[in-house]
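Visitor: Following this message is one structure expressed as structure tokens.
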Amino acid sequence: GTACSCGNSKGIYWFYRPSCPTDRGYTGSCRYFLGTCCTPAD
């Protein structure tokens, strides 16, 4: 995935997903990408 930093956390983008996977934390919505930013960033 692509690295992202939304809010106070860093993570990776999950494109075209309305929400993060259950084992991932939600950092925030980045308007300039079609996806959500989820942690951890691996």
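For all residues, glycine too, the Cβ spot is worked out from N, Cα and C.
These came from Swiss-Prot, pasted as-is:
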MUTAGEN   S5 to A  2.5-fold decrease in ability to inhibit rASIC3
MUTAGEN   N8 to A  1.2-fold increase in ability to inhibit rASIC3 and decrease in ability to inhibit hKv11.1/KCNH2/ERG1
MUTAGEN   F15 to A  >100-fold decrease in ability to inhibit rASIC3
MUTAGEN   R17 to E  Complete loss of ability to inhibit rASIC3
MUTAGEN   R17 to A  44-fold decrease in ability to inhibit rASIC3 and mASIC3
MUTAGEN   Y32 to A  2.5-fold decrease in ability to inhibit rASIC3, probably due to alterations in the orientation of the side chains of neighboring residues of functional importance. No change in ability to inhibit hKv11.1/KCNH2/ERG1
Visitor: Pop the Cα-Cα gap between S5 (mutagenesis position) and F15 (mutagenesis position) into the table, whole Å please.
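Guide: Distance between the two Cα atoms comes out at 15 Å.
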Visitor: Can you tell which of S5, N8 has the most other C-beta atoms within 10 Å, given these are the mutagenesis positions?
Guide: S5
